[in-house]
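Asker: Experimental mutagenesis is annotated in Swiss-Prot for Lys47 to Pro, with the remark: Little effect on interaction with NR2C2. Tyr60 to Asp appears in Swiss-Prot as a mutagenesis experiment; the accompanying note says: Abolishes interaction with NR2C2. Quoted from Swiss-Prot, the note attached to the mutagenesis of Ala69 to Pro states: Little effect on interaction with NR2C2. Looking at Swiss-Prot, the entry for mutagenesis of Leu76 to Pro says: Reduces interaction with NR2C2.
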Amino acid sequence: MTGIAAASFFSNTCRFGGCGLHFPTLADLIEHIEDNHIDTDPRVLEKQELQQPTYVALSYINRFMTDAARREQESLKKKIQPKLSLTLSSSVSRGNVSTPPRHSSGSLTPPVTPPITPSSSFRSSTPTGSEYDEEEVDYEESDSDESWTTESAISSEAILSSMCMNGGEEKPFACPVPGCKKRYKNVNGIKYHAKNGHRTQIRVRKPFKCRCGKSYKTAQGLRHHTINFHPPVSAEIIRKMQQ
């Protein structure tokens with residue numbers, strides 16, 4: 001092996017015929033060389049042996065990646081893939097997904113998802129949504145802006161409910177916000193879009209309203225407000241006021 005050939009292995013760069021491809025590991029480089037630059041045809045090997053009877057490269061005899069090793073590697077990849085999918089799904093349900101870079105938007109129409117209302121089972125923990133049932137329309141129109149707040153992210157439940165389970169779908173993760181046609185290939189893309197794409201568009205109802213006009217998203221918030229700003233008046237104070 002020449003010095004240049006040896007150096008190519010240390011740099012993980014293929015030097016065969018000016019190929020120049022770079023690989024992350026030595027194993028990947030060797031596999032590339034065996035697949036693309038070394039002949040495995042028995043007739044070619046026999047011809048080379050006849051031409052050079054005193055020397056035959058070991059690469060033709062002892063392959064680094066044998067057929068058995070390749071089959072084992074493919075089998076291992078198939079076993080790892082379902083576990084990776086389960087890990088991603090679990091990460092979405094917990095909402096623990098790191099912020100990824102932005103992705104380009106898709107052109108497919110997102111599936112129709114049911115409207116997210118204050119009566120949803122996850123309203124108290126992750127309130128989201130921008131559309132409500134028809135029977136609430138009259139109340140919404142007469143309500144003031146004080147009864148609304150903005151939400152900076154879409155819940156994991158909403159993302160999972162809009163996920164396309166078709167295995168052939170290139171971008172299965174669709175934005176659940178009605179009218180948004182954004183689709184993404186992975187969980188990180190849709191989570192980043194959900195966190196930043198509709199920061200000022202999503203309005204969430206604050207259904208717990210005080211007689212003074214203030215509204216709150218939870219009963220605990222309304223109770224805290226009442227205790228601090230509208231404390232109960234004792235019977236003794238009422239009698240003194242009537243005197």
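Think of each number as a place in line: the chain as shown, counted from 1.
Cβ coordinates come from backbone N, Cα and C, glycine included.
These numbers come from a predicted model, not from an experiment.
In the displayed structure, how are the listed features positioned relative to their neighbours?
Answerer: Around the Cβ of Lys47 (mutagenesis position), 12 further Cβ atoms fall within 10 Å across all displayed protein chains. Secondary structure at Lys47 (mutagenesis position), as computed by DSSP, is helix.
A helical conformation is recorded for Leu76 (mutagenesis position) in the three-state DSSP classification. On its own chain, Leu76 (mutagenesis position) has no residue at least 6 apart in sequence with a Cβ closer than 8 Å to its own Cβ.
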